[in-house]
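The following features are taken from Swiss-Prot:
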ACT_SITE  H408  active site, proton donor
BINDING   H68, H70, H163, D184  Zn(2+) 1 binding site
BINDING   D72, H73, D184, H430  Zn(2+) 2 binding site
MUTAGEN   D37 to N  Loss of endonuclease activity
MUTAGEN   H163 to F  Loss of endonuclease activity
MUTAGEN   D184 to N  Loss of endonuclease activity
Amino acid sequence: MERTNTTTFKFFSLGGSNEVGRSCHILQYKGKTVMLDAGIHPAYQGLASLPFYDEFDLSKVDILLISHFHLDHAASLPYVMQRTNFQGRVFMTHPTKAIYRWLLRDFVRVTSIGSSSSSMGTKDEGLFSDEDLVDSFDKIETVDYHSTVDVNGIKFTAFHAGHVLGAAMFQIEIAGLRVLFTGDYSREVDRHLNSAEVPPLSSNVLIVESTFGTATHEPRLNRERKLTQLIHSTVMRGGRVLLPVFALGRAQEIMLILDEYWSQHADELGGGQVPIFYASNLAKKCMSVFQTYVNMMNDDIRKKFRDSQTNPFIFKNISYLRNLEDFQDFGPSVMLASPGMLQSGLSRDLLERWCPEDKNLVLITGYSIEGTMAKFIMLEPDTIPSINNPEITIPRRCQVEEISFAAHVDFQENLEFIEKISAPNIILVHGEANPMGRLKSALLSNFASLKGTDNEVHVFNPRNCVEVDLEFQGVKVAKAVGNIVNEIYKEENVEIKEEIAAKIEPIKEENEDNLDSQAEKGLVDEEEHKDIVVSGILVSDDKNFELDFLSLSDLREHHPDLSTTILRERQSVRVNCKKELIYWHILQMFGEAEVLQDDDRVTNQEPKVKEESKDNLTNTGKLILQIMGDIKLTIVNTLAVVEWTQDLMNDTVADSIIAILMNVDSAPASVKLSSHSCDDHDHNNVQSNAQGKIDEVERVKQISRLFKEQFGDCFTLFLNKDEYASNKEETITGVVTIGKSTAKIDFNNMKILECNSNPLKGRVESLLNIGGNLVTPLC
C-alpha cells in the first residue's frame with residue numbers, strides 16, 4: 001500500500017470481507033494505523049486459516065483492537081504478536097482478556113492447527129505455541145467501557161456490543177475523523193446481555209457487520225418456544241439432542257433457557273430423568289468467568305443475583321462433562337458441546353456417534369460458516385466423512401434443525417442502528433458475498449432520496465485486500481491554554497457590559513423607575529455576543545493532532561521542546577530637518593513617546609536609562625524614542641532608524657512613523673513651524689513661537705481629526721466661513737450621530753453639551769481627553 005495521504009482515509013481488509021471468518025481490518029489516516037481484530041477461518045487449517053498478513057507491513061500498526069474472544073476475531077493474535085514484525089499495542093476489554101487465555105489454550109490443544117500432520121506426513125509445527133500464548137497475554141492491555149484511551153493521537157472508546165460477554169464496538173478518532181467499528185453486535189436484549197449501545201458522538205465512517213444480510217429473525221420468545229418443544233419431543237421419544245455451541249457466548253444463553261424449562265417440567269424431565277450436559281474442555285473455567293462478571297450483564301441477571309443471593313450461572317439441571325470417557329450414554333439426553341462448527345473436538349465425536357439414528361436431533365443454534373461441517377450437515381446429506389479417516393463415511397439419519405440464537409443483528413435491527421449512527425460512509429464486513437450484496441442494495445435503496453445531496457450515503461462492500469479510499473476535510477479546533485484564557489474571559493466580560501449598557505440606556509430614559517434585572521437579562525440574551533479578537537500563537541502537535549492557542553510568554557511552559565526566535569525589523573530613512581520637528585510630529589501622531597536618550601536636550605525630558613549606564617553615556621547627538629511600547633526610533637544627524645518586533649500592531653505603527661519621516665520636511669505643518677523657528681534658539685522658544693501662531697480654530701481642527709478617524713461620516717464639525725477669524729464669543733461645536741444616539745460637543749470648553757447614550761458619551765469624553773493632551777503643547 002502507498003503511504004497514507006494526509007487527507008485520505010484508507011480501509012484495507014486482510015480478512016472477513018465478503019466472507020465470515022478471519023476478521024482483520026486495517027485503518028489508515030494522517031499517518032496513523034489501526035488494526036481491528038485478528039481471527040482465523042474455522043473452515044481452514046494452518047497458515048491457510050490466517051488473514052492475508054503478507055499483504056500488509058504489520059510493523060506500521062500503532063494499535064490493535066480486539067472486539068471479542070471468538071476464534072474468528074481473536075485466534076491469530078498470538079501469531080501476530082509473536083511471529084510477525086508487529087510492534088504496536090493491543091487492547092481488549094477485561095472479560096475478553098479473562099476468557100481469551102483459556103479459549104486460545106484449548107484452541108491450540110484441540111484443533112488440528114495446533115497438532116496436525118500434513119498430507120506429506122510431516123509434522124505441522126502449528127501457528128503458535130503455548131509459550132507464544134503466555135508471552136502475548138502479558139502484553140495485552142485492558143480497557144473499560146465508555147473510557148477514552150489516547151495513544152499518540154489515536155483516541156478510542158469501547159461501547160457494549162451485546163454479542164457475547166465482553167464484546168465491544170470501538171469508536172476511533174484520529175485528527176477529528178471518527179470511525180465506528182461494530183464488530184459482531186446484537187440489538188436484542190436476551191437473557192443475560194444488554195443490547196448494543198449507540199455512541200453519543202456521530203461517526204464519519206461506519207464499519208458494520210452484515211452476517212445475516214437482509215434476513216429477519218423471529219421474535220426471541222418464539223425461538224425459545226420452538227427450541228424447547230423440539231428438544232422435549234426428541235427426548236420423549238428416547239432420542240438424544242446435540243447442540244454444537246461455542247464454549248462461551250450463546251452456550252450460556254441456551255443453558256439459561258434449558259435450566260428454566262427443566263425446572264418448570266421437573267416431573268417429566270427433572271431429577272436426572274433426562275440429563276443435560278455441557279461438554280467442553282473449558283466447561284468449569286468458562287463458567288467461572290461468567291460467574292465473576294455478573295455485574296456486567298443486564299438488569300434481569302443482576303436482579304436474580306441480588307434477590308436470590310445465588311449466581312444465575314450455577315445451574316440446577318445441567319452437569320459439566322470434560323470428556324466422553326466419563327459419559328454414560330444409556331438413554332435420552334441433551335448435550336451442549338463445543339466447538340460450534342463441528343470441525344473437531346467433542347461436538348464432532350458426538351455427531352459421528354449419534355447421526356446414524358433417526359430418533360436423534362442435531363440442533364444448530366449459531367451461525368454456520370461456509371466450508372465447515374456445521375454448514376454441511378444443514379444440507380442434510382446422506383453421509384458425513386469421519387474426522388479420523390475422511391475416506392470412511394458415516395450414514396446420517398438423524399434429524400437436523402436450525403433455530404438461530406446467534407447474537408447478530410438481522411436486517412431491520414441493522415438498518416435502525418445504521419440510521420441512528422447517520423454516518424455518510426458505510427463499509428460492510430463479516431458477511432458472505434451474497435447476503436452482503438443484498439444488504440448493500442437494500443441500504444442504497446433506503447437512502448436513495450439522499451443521493452446527490454450533501455447528506456448522500458455511500459455504501460462499500462470491498463473484498464479482501466481491496467482498498468477503499470475516502471477523502472475528508474476535517475475541522476480543526478484549537479484549545480486555548482495559559483494566560484490567554486484569562487484574556488478571553490476579560491474580553492467577554494467587557495463585551496457583555498457594553499451590550500448591557502447600550503441596551504439598558506434607552507429604557508432608562510423612557511421609564512427609569514420600572515427597570516428591573518429581568519428586563520436587563522432579556523435584552524442581553526436577545527442578541528448574540530460579538531466575536532472576541534485576541535492575539536496569540538497557534539501551536540500544532542502533528543503527533544497527537546492537537547492545536548494549542550497560547551500567548552508567547554506561555555510557550556516555554558506548555559511546549560518546552562520549542563525554541564523561540566524574535567525577529568526585529570529595521571528601516572533607515574534620511575531626514576533633512578531638525579530633531580525638534582520630528583519629535584513634534586511624533587507627539588502629534590501618538591500623543592506621547594518615551595525618551596531613552598536625548599543628548600541635545602531636544603525634548604526637555606529626563607531620559608529613562610539605568611543608573612549604572614549613565615556614566616558610560618557620551619554626547620553623540622542621539623535622540624532615541626520608544627513609541628507605543630515596542631517601536632524604537634533613533635535619530636543621529638540626518639539618519640533616522642526605526643526598529644520593531646514583527647506583529648500586526650507594530651507593523652502598522654512602524655509604517656506610520658516611516659511615513660512621518662519621509663514627509664516631515666515637506667508637510668504643511670512643518671513648513672509653518674519652521675518658517676518661524678529655524679533661527680538659532682533653544683527648544684523652549686520653538687514651542688512658544690509655534691503656540692503663538694496656532695489659534696483656537698486650528699486647535700479644534702487638530703482635535704476634530706481624531707473624531708473624524710473614529711466616527712467617519714457620523715461626525716460633523718461646525719465652523720465659520722472665515723475659519724481663521726477670531727471670534728471668541730461664538731461657540732465652535734461638533735455633533736456625533738450614531739443611529740438614535742447623538743452627542744453635541746463644545747470644542748471651546750472641551751466638554752459635552754448633551755448626549756443621550758452613556759457608551760457614546762464615554763467614547764467622546766475619552767477622545768476629548770486625548771485630543772486635549774495632544775494639542776496642549778501647541779496652545
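Cβ atoms here come from the backbone N, Cα and C positions, even for glycine.
The Cβ of H73 (Zn(2+) 2 binding site) lies under 8 Å from the Cβ of S23, D37, A38, G39, I66, S67, G183, D184, each of which sits 6+ residues away along the same chain.
Within the same chain, the residues at least 6 positions away from H68 (Zn(2+) 1 binding site) whose Cβ sits under 8 Å from its Cβ are A74, T96, A161, H163, V164, G166, A167, A168, G183, D184, listed in sequence order. Within 8 Å of the centroid defined by the CB atoms of D72, H73, D184, H430, the record's Zn(2+) 2 site, lie the Cβ atoms of G16, V20, G21, S23, D37, G39, S67, H68, H70, G183, E209, excluding the listed residues themselves. For the pair formed by D72 (Zn(2+) 2 binding site) and H408 (active site, proton donor), distance between Cα atoms is given as 14 Å, rounded to the nearest Å. Counting only residues at least six positions away in the same chain, the Cβ atoms of G39, V164, D184, F246, G249 sit under 8 Å from the Cβ of H70 (Zn(2+) 1 binding site). The recorded positions H163, H408, H430 differ in how many other CB atoms lie within 10 Å of their CB, and the one with the most is H430. Under the DSSP three-state reduction, H73 (Zn(2+) 2 binding site) is assigned to helix. Here the CA atom of H430 (Zn(2+) 2 binding site) lies 11 Å from the CA atom of the residue listed as 'active site, proton donor'.
Residue environment of D72 (Zn(2+) 2 binding site) contains 27 other Cβ atoms, counted within 10 Å of its Cβ in all protein chains. Close to the recorded Zn(2+) 1 site, the chain also has S67, F69, H73, A161, V164, A167, G183, Y185, G249, A407: residues not among H68, H70, H163, D184 whose Cβ is within 8 Å of the site's Cβ mean position. Using a 10 Å Cβ-Cβ cutoff, D184 (mutagenesis position) registers 28 neighbours.
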